[in-house]
Amino acid sequence: MKFFALTTLLAATASALPTSNPAQELEARQLGRTTRDDLINGNSASCRDVIFIYARGSTETGNLGTLGPSIASNLESAFGKDGVWIQGVGGAYRATLGDNALPRGTSSAAIREMLGLFQQANTKCPDATLIAGGYSQGAALAAASIEDLDSAIRDKIAGTVLFGYTKNLQNRGRIPNYPADRTKVFCNTGDLVCTGSLIVAAPHLAYGPDARGPAPEFLIEKVRAVRGSA
């Protein structure tokens, strides 16, 4: 009954408000592809020094959604297109609204999908520095998958950025089993999902400025702390 009520609430919210900001969608298209599969399509002979794995928000297009392309663009500017792979979470992660109401804020299949990408990155490119991110349901997904990772792989994730973190209250602004100083949570004032609700208000759709500046800056800083400034 509780799951049905929450799913109904999410559906009603979706009908009342857009699930993304049209300006952010336009910017994402202008920056380039909203789908990136560099890790999946790459091979071990062409590994990059940095691999960014990102989970989009509910109902967003591609596998990077509205915020991912901005972060990707900044990372490529910092490290060069030959220095970083960009990988969105697709496959079994459907980014459907109803999955927000599940206990971990997303589906078990989605968590396995993102776990598999981290594991693939570790196997294919064991010397790469990993960074991660997610928005809304994707933030919950990133947190859950990092929490569940083998510690040896989790230790390779230099930094993670979360926007509109739907498990922010429950996880006390952190990712369980992961260092707080490697985590940057962006929660706008008035974003109700950050305070334990699944109601989407306007501030939840306004993380574009963070994705263009503070978030990639945080990730770049964390990578350089590991690999140096080169």
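Every residue gets a Cβ built from N, Cα and C, even glycine.
Computed from a predicted structure; not experimentally measured.
Here Swiss-Prot flags SER136 as active site, nucleophile, drawing on experimental evidence. The secondary structure of SER136 (active site, nucleophile), as reduced to three states from DSSP, is coil rather than helix or strand. The Cβ of SER136 (active site, nucleophile) lies under 8 Å from the Cβ of GLY57, SER58, ASN100, PHE163, GLY164, THR166, VAL193, HIS204, each of which sits 6+ residues away along the same chain.
Residues near ASP191 (active site) in space but far in sequence (CB under 8 A, at least 6 apart, same chain), listed by position: GLY164, ALA201, PRO203, HIS204. What Swiss-Prot records for ASP191 is active site.
Marked as active site, proton donor/acceptor by Swiss-Prot: HIS204. All protein chains shown were included, and the count of other CB atoms within 10 Å of the CB of HIS204 (active site, proton donor/acceptor) stands at 26.
SER58 (mutagenesis position) has a Cβ environment of 23 other Cβ atoms inside 10 Å. Looking at Swiss-Prot, you'll find the mutagenesis SER58 to Ala noted as follows: Severely decreases activity on p-nitrophenyl butyrate.
Listed in Swiss-Prot is the mutagenesis experiment LEU97 to Ala, annotated as follows: Increases activity on p-nitrophenyl butyrate. In the three-state DSSP classification, LEU97 (mutagenesis position) falls within a helix.
Under mutagenesis, Swiss-Prot gives ASN100 to Ala, Leu, Asp or Trp with this note: Severely decreases activity on p-nitrophenyl butyrate.
For the mutagenesis experiment ASN100 to Ala, the note given by Swiss-Prot reads: Increases activity on poly(ethylene terephthalate) (PET) and decreases activity on polyamide 6,6.
Annotation note: LEU198 (mutagenesis position) sits in a coil segment as assigned by DSSP. All protein chains considered, the CB of LEU198 (mutagenesis position) has 17 other CB atoms within 10 Å. In Swiss-Prot, a published mutagenesis experiment is listed as LEU198 to Ala, annotated Increases activity on p-nitrophenyl butyrate, poly(ethylene terephthalate) (PET) and polyamide 6,6.
Quoted from Swiss-Prot, the note on the mutagenesis of VAL200 to Ala is: Increases activity on p-nitrophenyl butyrate and poly(ethylene terephthalate) (PET).
For LEU205 (mutagenesis position), the number of other Cβ atoms no farther than 10 Å from its own Cβ, over all displayed protein chains, is 22. Swiss-Prot lists LEU205 to Ala among its mutagenesis entries, and the accompanying note reads: Increases activity on p-nitrophenyl butyrate and decreases activity on poly(ethylene terephthalate) (PET).
It is 11 Å from the Cα atom of VAL200 (mutagenesis position) to that of LEU97 (mutagenesis position). With respect to their backbone Cα atoms, LEU205 (mutagenesis position) and LEU97 (mutagenesis position) stand 15 Å from each other. Counted over every protein chain shown, other Cβ atoms within 10 Å are most numerous around VAL200 among the mutagenesis positions LEU97, VAL200. DSSP classifies HIS204 (active site, proton donor/acceptor) as helix under the three-state reduction.
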